[in-house]
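Report on the following structure.
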Amino acid sequence: MECQRCPASARNPATVESRKEKFCDECFIKFVSTKQRKQMMKDEYFRNLFKVIYPFEKEGSVSKILLPLSHSDSGSLVMLDIVHDLLLEQTKQHNNRTGFTVDVLTVFTEENVSVIKERMESLINEKMSQLNKISNIFNVHFIDVNEFFNNASEVSTFIIDNENFEIFSKSKSVDDSNILTLKEILGKYCLNNSSRSDLISIIKTQLIKHFAYENGYNAIMWGHSMTKLSEVIISLVVKGKGSQIATFLDSESFDTLNNKPCKYKNLYPMKDLLSVEIESFLQIRNLAQFLINVEETNVKPNCLIARKSLPSLGQQKLVKNMTINEITNKYFQDIQNDYSNIISTVLRTADKLTQPKSSMAKPSQCQICQSKIYTNPSNWLNRITVTSPYPVETTEEKYLFKQWQDSKLGQSHTHYVELLNEIKQGASNSLDVEDGDVKLCYGCLILLNTSIKDKNLVWPKVDTMDITANATNKNKELSQILDQFEINSDGEE
């Protein structure tokens, strides 16, 4: 079996088969790299970001790019590897000059910080140090996921009135004695794995975007493959957040954060590549060593011809125990080798979507996920839902109702009613107009109503996150907090 892209006179043995075409290692690496670079040059804005601009002394001639790197995600690592090769080419062609610099940002949790730093140190020594000897092209940052809570001076308790789906909130100041943590939020409020997964994803995305906003980057490069983007699209629809799809995929407009315009655009350079192609690239370039889940990565589906038959990592999860993200991931992983056209169709269709027309009197953003709100979900749910219970009448019904009141579920409902009345009272007595005008998107409202304990959640107020130059000592600027986690080009902490 020979490579179909090599010259006819010197064909190498094929090692990869993808999209009904056979590749050798060298041709496949070129195929993947070309797909990514094509997306990086998709329009004039991004072409000016990534190419070398003369004269070098001109202001803005070197762009700042933020690359969020997850050490459990192959896509972002492969993207970084291809970007590294592009920068290396630019230094050779332009007398040690490059068109852009890359800041790698990793969000970590307490459980994996040590292994992440170990993997990053290896990555720096093998990939980044060579370029940084020429110039300060790569910078590496770490941020604790708990900084999402530590940087807010106020938090809000959101609660849903289950009679009319109206949302109430109560704000309070944060000090050293009542700082929240991710572990506390997930353990105290989330009833299932789907809600935990959703909140973690929201927190990480917001941290990355806040970091980009504060430090003046020109673009954020996300490592989502075509498969991953399709998973996210279907997940958003299932979660009631379909209106976010157009904004999520938008690479033409500058992003917004808390209704403020940002100076960066979002880019998905891997959107023309299937995840099996990314996994194959990872294996060929021996990049799995930089991930924290090496064993799991090695058994992921790929399109290598000499694929090793590796044992499963254990019994697969039952569907009922999977999160929405895991279910969509499993579906697309199962079909992408034989029916990749389904994945591309999902993405092409989503790319054609535009933002819905808003029926709101004024622009509004969800207080949890920060997505735009186009219609009031509380009013719509109240119109289509019957929430009034049938009255208790017979002796048997009264007996069963008493049993329910004494159960854990009944006690939880009693606690919910008490908390709702307390927050309602606080909201009615508050002089803060914003507290009486709290809005959540439909997806977060449903999340709060069905997957959060007692239908209430404590969440930082994004507009009080002091991560700007005017930050106080208690709420340090985000970049200052990151200083203690910096790794320089020599791999030293």
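Each Cβ is built from the backbone N, Cα and C atoms, and glycine gets one as well.
In Swiss-Prot, a published natural variant is listed as PRO7 to Ser, annotated In strain: YJM230 and YJM320. In the three-state DSSP scheme, PRO7 (variant position) is classed as coil.
The annotation that Swiss-Prot gives for the naturally occurring variant HIS71 to Leu reads: In strain: SK1, V1-09, YJM1129, YJM269, YJM270, YJM320, YJM326, YJM230, YJM339 and YJM627. Around the Cβ of HIS71 (variant position), 20 further Cβ atoms fall within 10 Å across all displayed protein chains.
Under natural variants, Swiss-Prot gives ASN193 to Ser with this note: In strain: SK1, V1-09, YJM230, YJM320 and YJM339. Around the Cβ of ASN193 (variant position), the same chain contributes ASN321, MET322, THR323, each under 8 angstroms and 6 or more positions distant in sequence.
The Cβ of LEU409 (variant position) has no same-chain neighbour under 8 Å that is 6 or more residues away in sequence. DSSP assigns LEU409 (variant position) to a helix. Record note (Swiss-Prot), natural variant LEU409 to Ser: In strain: YJM627. The unchanged residue is displayed.
Quoted from Swiss-Prot, the note on natural variant SER428 to Gly is: In strain: YJM627.
Swiss-Prot documents GLY436 to Ser as a naturally occurring variant and attaches the note In strain: YJM230 and YJM320.
For the natural variant LYS474 to Asn, the note given in Swiss-Prot is In strain: YJM1129, YJM269, YJM270, YJM326 and YJM627.
On the backbone, the CA of HIS71 (variant position) and the CA of PRO7 (variant position) stand 37 Å apart.
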